[in-house]
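Undergrad: Supplied in structure tokens, the structure appears directly below.
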Amino acid sequence: MDGWSDLSSAPPQYREVAGIADWALLAQGLGWSINYLAMIYHSYKDRTYGMAILPLCCNFAWEFVYSVIYPSHNSAERAVLTTWMILNLFVMYTAIKFAPNEWQHAPLVRQCLPWIFPVAIAAFTAGHLALAATVGVSKAANWGAFLCFELLTSGAVCQLMSRGSSRGASYTIWLSRFLGSYIGGIFLHVRETHWPQEFGWISHPFVTWHGLMCFSLDIAYVTFLWRIRRQEHRSQRKKAL
């Protein structure tokens, strides 16, 4: 993301291809918007929530910080982040509404749900602000997004495995998240190769590790979802007999 960098200092070779990065960003925005809408739909359909609670709170906090407190100077980026934050409000609403259905087996968690959401959002908001104060807004926006995605992908796998059910999950949710996330590699590549003074850190080993970990978790997610769906279909056929 370049909306918090000093674009006036961008080299000519980056300005020539900045449009490619912006189009990739808009495509990423569309993918994640579809993901949010699909989660909202399946939350009402299955009376559950689609995104694990703590990753959801971290993700919403990040969108709030970089939409409201530190808005991007890039109009495309600002539009994408604002859209995500608005859609995520509805994702958050469905999580608050239906979370008690998933915690019947854990009375303490169920009783604390009204506190877990606001406390977690406040804590993650403070964390994102602290990161921005430590490394600068531009780097914090990117590193914070990496943290959100690591929590989200690992949380999605854990949630699917612990439920043992496809409630709140679908191939649409997975595919829109997968494509919406990894198309981001296009604008990361454009920025790293054409503006290395500002985005040379993209080639660091940690970023490579992050990408491989999240990719592996996304593949694990769709594999588990396929197995669970197959088991559910078999059970339905047996009941029909």
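Including glycine, each Cβ sits where the backbone N, Cα and C put it.
What Swiss-Prot records for this protein is below:
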{"type": "MUTAGEN", "residues": "E63 to A or Q", "note": "Completely abolishes the cyclase activity"}
{"type": "MUTAGEN", "residues": "D218 to A or N", "note": "Completely abolishes the cyclase activity"}
Undergrad: May I ask for the distance between E63 (mutagenesis position) and D218 (mutagenesis position), taken between their Cα atoms and rounded to an integer number of Å?
TA: 22
Undergrad: Give me the count of other Cβ atoms within 10 A of the Cβ belonging to D218 (mutagenesis position).
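TA: Its Cβ shell of radius 10 Å holds 21 other Cβ atoms.
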Undergrad: Once the chains shown are all counted, how many other Cβ atoms turn up within 10 Å of the Cβ of E63 (mutagenesis position)?
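TA: The answer is 23.
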